[in-house]
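Chemist: Got a structure for you, questions after.
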Amino acid sequence: MATSVQTGKAKQLTLLGFFAITASMVMAVYEYPTFATSGFSLVFFLLLGGILWFIPVGLCAAEMATVDGWEEGGVFAWVSNTLGPRWGFAAISFGYLQIAIGFIPMLYFVLGALSYILKWPALNEDPITKTIAALIILWALALTQFGGTKYTARIAKVGFFAGILLPAFILIALAAIYLHSGAPVAIEMDSKTFFPDFSKVGTLVVFVAFILSYMGVEASATHVNEMSNPGRDYPLAMLLLMVAAICLSSVGGLSIAMVIPGNEINLSAGVMQTFTVLMSHVAPEIEWTVRVISALLLLGVLAEIASWIVGPSRGMYVTAQKNLLPAAFAKMNKNGVPVTLVISQLVITSIALIILTNTGGGNNMSFLIALALTVVIYLCAYFMLFIGYIVLVLKHPDLKRTFNIPGGKGVKLVVAIVGLLTSIMAFIVSFLPPDNIQGDSTDMYVELLVVSFLVVLALPFILYAVHDRKGKANTGVTLEPINSQNAPKGHFFLHPRARSPHYIVMNDKKH
């Protein structure tokens, strides 16, 4: 049976050090068009999600991650130890499954960029063309990862700087020049438009995109154990991350919102739309650079998708290690890639992609359903995280931990309940059709989302119920936790949701 090796970690991670290894999560360029559809109120949504959801998740996860014996294993360990192994298995499964669906909006963004580069609109508009192209890209990227992940983190680092950070900086700079020139602005930015119109429920649906942008912080919580002064530095690091996310996402989203009217924003290609308008206004003689920027964005998101293919499956591998999955899922190739888990995830992605792209028309509705489905699946894991934390506070107050949410039991419960209620609110509004989906499409939106969610929701519980867990998974594999001292180069440029939590050690070789 696979085993886990505990490695000593020097407690030398500072506030800025922790911020640096977590900061990659605040850049979400492919979500900017969705943010922009809410106009100036996107700032309100970012503040709401940051204060009422991101901070509670970060604080609750950090305390659970520092309980003696729970330092490794993440959500699986925390939920298993508070609610039981069935729920722990479900929680980590939802984290694995949401990645499978989360690939779809990212692939749509890639196709949007590629359609601009090749001047081939059908690639972003025709469902069949879109489906075939997305499947080819997905499986081609997967093939690059089956050979091992030795260079994945380095590729992600280059992709982050050249394909995400640089285009985002150019977008913001062009938008600033556009605004300074006195060009017409598509939105109003004042105290009235700061708040969304709460009388229109459809306007609140976009909140799910903002929640998605904050998801994944719990994956970095284990590094709290490496901090020299977690009680002081960790809450400050969370505040810094929230401020950085709000500032960058606000500027990025508003750069699109003030240039493209909300009802004209293409969620897959909105960034390229914006670059086209900005460049034609600021420097029409070099409008060809839009295709260069599109290529950078394309490479950035391709690198991101590639880096997400193996990491979550390695995280899920801990369940195969504990024989909560059939033995076939414990299979590793010679390069340390859990091939059955990876292929299973990509098969789910492929099936969902085919259904959503062709049933939803391959347009904004497909993008929105994929986005909402990703969020509601992941929220199921967060429900368990918050409930597990409440159980920890009420039933296990004496368990030793190195970080405590300051303020005592009452404050801890308030933080967890606020996070849980915000999760429930986001979950409910996810099933409401957005304002830009009208007529018969609203019924199709709800039906597709509900049916898809129920199918995915049932998978972990069915698998847990039918699998005989009495045997042992004889894998001959050792898991060595990754920390800030032994992490591979470029590891922390990956989004926390995409990082492998441990090395795979086989035949004395570390992968």
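Using the three backbone atoms N, Cα and C, a Cβ is placed for every residue, glycine included.
From a predicted model like this one, the values you see are computed outputs, not experimental measurements.
Mutagenesis annotation in Swiss-Prot: Met25 to Ala, described as 25% decrease in substrate transport; the structure shown retains the original residue. In Swiss-Prot, the entry for mutagenesis Tyr30 to Ala states: At least 90% decrease in substrate transport. The structure shown retains the original residue. Leu212 to Ala appears in Swiss-Prot as a published mutagenesis result, with the remark: 70% decrease in substrate transport. Looking at Swiss-Prot, you'll find the mutagenesis Glu304 to Ala noted as follows: At least 90% decrease in substrate transport. The mutagenesis experiment His491 to Ala is recorded by Swiss-Prot, whose note states: Allows substrate transport at pH 6.5. Listed in Swiss-Prot is the mutagenesis experiment Arg497 to Ala, annotated as follows: Allows substrate transport at pH 6.5. Annotation of the published mutagenesis Arg499 to Ala in Swiss-Prot: Allows substrate transport at pH 6.5; the original residue is retained in the structure shown.
For each listed feature, how buried is it and what is near it?
Modeler: Residues near Met25 (mutagenesis position) in space but far in sequence (CB under 8 A, at least 6 apart, same chain), listed by position: Tyr214, Gly216, Val217, Ser220, Leu241, Ala245, His495, Pro496, Arg497.
Secondary structure from DSSP puts Tyr30 (mutagenesis position) in a helix. Proximity of Tyr30 (mutagenesis position) to non-local residues of its own chain (separation of 6 or more, Cβ distance below 8 Å) is seen for Pro105, Met106, Phe109, Val271, Val301, given in sequence order.
Classification of Leu212 (mutagenesis position) by DSSP places it within a helix.
In the structure as shown, the Cβ atom of Glu304 (mutagenesis position) sits within 10 Å of 28 other Cβ atoms.
In this structure, His491 (mutagenesis position) is part of a helix by DSSP.
Neighbour count (other Cβ atoms within 10 Å of the Cβ, all protein chains): 21 for Arg497 (mutagenesis position).
In three-state terms derived from DSSP, Arg499 (mutagenesis position) belongs to neither a helical nor a strand segment and is classed as coil. In this view, Arg499 (mutagenesis position) is surrounded by 26 other Cβ atoms within 10 Å of its Cβ, with every protein chain counted.
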Chemist: Of Leu212, Glu304, His491, which mutagenesis positions are close to Arg499 (mutagenesis position), meaning a Cα within 10 Å of its Cα?
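Modeler: Neighbours among mutagenesis positions, in sequence order: His491.
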Chemist: Do any residues at least six apart in sequence from His491 (mutagenesis position), in the same chain, have a Cβ closer than 8 Å to its Cβ, and if so which, in order?
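Modeler: Listed in sequence order: Ala153, Ile482, Arg499.
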Chemist: Please report the Cα separation of Glu304 (mutagenesis position) and Leu212 (mutagenesis position) in Å, rounded to an integer.
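Modeler: Checking the Cα atoms of Glu304 (mutagenesis position) and Leu212 (mutagenesis position) gives a distance of 16 Å.
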